[in-house]
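Novice: Can you keep this structure in mind? I'll have questions shortly.
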Amino acid sequence: MPPRKKRRQPSQKAPLLFHQQPLEGPKHSCASTQLPITHTRQVPSKPIDHSTITSWVSPDFDTAAGSLFPAYQKHQNRARHSSRKPTTSKFPHLTFESPQSSSSETLGIPLIRECPSESEKDVSRRPLVPVLSPQSCGNMSVQALQSLPYVFIPPDIQTPESSSVKEELIPQDQKENSLLSCTLHTGTPNSPEPGPVLVKDTPEDKYGIKVTWRRRQHLLAYLRERGKLSRSQFLVKS
């Protein structure tokens, strides 16, 4: 199909100008008539001192905006702006008086101490051992712990003394009685008594039979003997 011809938009006509106001007032009922202003009040004016009006402004911001951001001039040697150069910020950076403290210093307990930096290849070749587990810390030697990049430093906790002396003082009969009492207490708790049975289980020979005929077994047997009831009528559709 040939392309459609582009129609020129009709030029907007200028609004009609009325040299005289309507004699009967505004045509719309919702519009209110404007009364001439007759009562005017004269308020004493105070001259503005431009030297003191900006006295509270910081001197860093006294520079005019035009000097910082000159107006863009079109068609002015675009080849110069093709290669962008790193520009420095026109405003100074903010400086903080006190350095920010890390979260570990606020806690007061150094949990992890970083060892001297090592290459990533050496660290990746080593076997993965959970350093923070107490069993691995007990089995590993001091040199192996020092060779790892991160070492767990446990807090100062007093370990209890060995109870070998106390075990010698306890007789053998008392030990056996305590073991029997522990096994009795740690057994499975007594299960609560079952409540009343709300719905009985369906026997296997009645699976697939509709509830209506399951409750009327004598009627179901009578109709099946007479051949007046098909299987699709009393069996559940699967």
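Quick reminder: no glycine exception, Cβ is built from N, Cα and C everywhere.
From Swiss-Prot, for reference:
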type: MUTAGEN; residues: S51 to A; note: Abolished phosphorylation by PLK1, leading to decreased interaction with POLQ
type: MUTAGEN; residues: S141 to A; note: In RHINO-PLK1S/T(7A) mutant; abolished phosphorylation leading to decreased interaction with POLQ; when associated with 51-A-A-52, 162-A--A-164 and A-178
type: MUTAGEN; residues: S178 to A; note: In RHINO-PLK1S/T(7A) mutant; abolished phosphorylation leading to decreased interaction with POLQ; when associated with 51-A-A-52, 162-A--A-164 and A-141
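Each of the listed features needs to be described in terms of its position in the shown structure.
Specialist: The 10 Å shell around the Cβ of S51 (mutagenesis position) contains 7 further Cβ atoms across the protein chains shown.
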Novice: Please state whether DSSP places S51 (mutagenesis position) in a helix, a strand or coil.
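Specialist: In the DSSP reduction, S51 (mutagenesis position) maps to coil.
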